[in-house]
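Taken verbatim from Swiss-Prot:
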{"type": "DOMAIN", "residues": "1-124", "note": "domain 'Arf-GAP'"}
{"type": "MUTAGEN", "residues": "Arg39 to Ala", "note": "When transfected to cells, increased number of multinucleated cells"}
Amino acid sequence: MSRKGPRAEVCADCSAPDPGWASISRGVLVCDECCSVHRSLGRHISIVKHLRHSAWPPTLLQMVHTLASNGANSIWEHSLLDPAQVQSGRRKANPQDKVHPIKSEFIRAKYQMLAFVHKLPCRDDDGVTAKDLSKQLHSSVRTGNLETCLRLLSLGAQANFFHPEKGTTPLHVAAKAGQTLQAELLVVYGADPGSPDVNGRTPIDYARQAGHHELAERLVECQYELTDRLAFYLCGRKPDHKNGHYIIPQMADSLDLSELAKAAKKKLQALSNRLFEELAMDVYDEVDRRENDAVWLATQNHSTLVTERSAVPFLPVNPEYSATRNQGRQKLARFNAREFATLIIDILSEAKRRQQGKSLSSPTDNLELSLRSQSDLDDQHDYDSVASDEDTDQEPLRSTGATRSNRARSMDSSDLSDGAVTLQEYLELKKALATSEAKVQQLMKVNSSLSDELRRLQREIHKLQAENLQLRQPPGPVPTPPLPSERAEHTPMAPGGSTHRRDRQAFSMYEPGSALKPFGGPPGDELTTRLQPFHSTELEDDAIYSVHVPAGLYRIRKGVSASAVPFTPSSPLLSCSQEGSRHTSKLSRHGSGADSDYENTQSGDPLLGLEGKRFLELGKEEDFHPELESLDGDLDPGLPSTEDVILKTEQVTKNIQELLRAAQEFKHDSFVPCSEKIHLAVTEMASLFPKRPALEPVRSSLRLLNASAYRLQSECRKTVPPEPGAPVDFQLLTQQVIQCAYDIAKAAKQLVTITTREKKQ
């Protein structure tokens, strides 16, 4: 289906006349030269289709023309309309400019970097901003203003946003209001037509109840867009979604199956739902690339544009995906037509089996479904050997010269609605499942709330136990601060002397011989036996013991000062290692005045370890509470799956890379939101592991991971000075931030290594 605009259009990127391509996700029309750059960016940046030679749903084409005619291009070129930008030398590309590097650099800056999009004045909290934008989108889709919704989506609004008060998504609102074009735009940006509302009703149900039957049918097509597109690529047909949702072609010579093909099919069936969905989406993107390649070669007519630089030989890299997945996506281009068709048939069959809930069948039951090994396949071109004599009027688009009609007749379509389950029963079951899932989510939220309340009560109990034990102790003499003459005894006798007074303690801070251990610490823990709990008025909400050092009391070498260092018994400062006990015991035995023995500490005897110094620095900002609980009780030997740990590690690494880019670009105002994202990713990764892991390497790695994440937050908050105009040493701060990020990455790598090793054993 094709349609031209009512007026002469120009390319949105270089103003060339009569553009032949459309960017669906950007709502603009582009010429052939600019389209070659769009295709090289990938579908995650720009989804392109030819206006005349590609198959278009009528409402989708109408949506693109509406956006293009209403000035959607001004969204992506907002700052270029400012006269100040013209004076600075930044300009739009011209039709006479070369594709590389002028047009390509401009298009990348425009769509990939979003260099010309209007920026919001305040982006301190991206989460709150995205939520507000999504709520605006939720309200705007009931109207017919497409440009406003596209602008909100470009600023970060979520198409699948679930409104907490109204219990619906934007697609529910658009379907109820009958806004077909708004629904098309939302689906392009990832809205799910099958997502239930708070009552389990989908946007399709909303459209039908409101009497918008054509919109409901279109939403059903969007729900099965992936399988419909794969089937249409093979045989040129789509299911009508009334008698069935799947058309599964089969190879005419599929009875000749090898053992390798049967084994490959079993591997496909053994994939988890998430991995199978990722594979299906990657094959969908490869189908789109091959169809656009066919259109490109057919329309260029071997002109100068058909060059290596304008071709897209494989799927471009998507930075949101892992390196392994990107490599697998690119290897799909190496499949010849026969291999690729066999893979598509297997995916269609497996998708149908999974959605209908059928059990796995033996390979002999479905001889037409297989995955071919590349070494066992011949070099036949497409499906010429099984082409039919029937002719169609479709125009040739394949580079091999074979027509889509021949390919359609070379396949036998399977039944559209086999199986004992009727469509009505399936829809009822799906609705009941959606309702059950909504109830499960609600119960999970209630459970989480109760768990938080239980943890709070446990902290209160520990606090009361500590106060009770303190009140039961016999009263002792209250130590008084020493006189200045007495404090003088703590200073060295000579400035250059190397003799240190090691037999004195800090005044009124530590009570020697105290054996109070409410947490059941190890008997040999020297530091715990030297701590006395403060009065209840000095206790923090989440900490029972703290080493309270008055400001300026100790001056540690290299300018590190300790003001308040709260910790729990599970923190690294309370470990039973001799090194940590020796270093910490020195802290309790030294200095009582402004001039303490720390100023003369020998270089060969470090006062605190590196980890201890980091905890002291962290204590200057806020209390630190490690995520690991006390190790009282049974230890849990269980470990999460290696796949889950690697997935969370990639998320942590991605957020760290974003932070490092901000540091390289001197965007210090981005430190705080980046650190929040890293902390969230670290929390999700730590939640994979048991509360009391049995392996000591796992416990130490988790402590380092959580401690570094908290310290990173503390360091990043220093970018905002406590008083306006106060100087901030950004160079030193950046070094501290990079060090924290390194510690987080190191701990995450250790957890991946440990998990992989333990799973192999």
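Note: Cβ is positioned from N, Cα and C throughout, glycine not excepted.
This is the original sequence, none of the listed changes applied.
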With every protein chain in view, what's the tally of Cβ atoms within 10 Å of the Cβ of Arg39 (mutagenesis position), excluding that atom itself?
22
I'd like to know the mean pLDDT over the domain 'Arf-GAP' (1-124).
87
Please spell out the DSSP helix, strand and coil residue counts for the domain 'Arf-GAP' (1-124).
48 helix, 11 strand, 65 coil
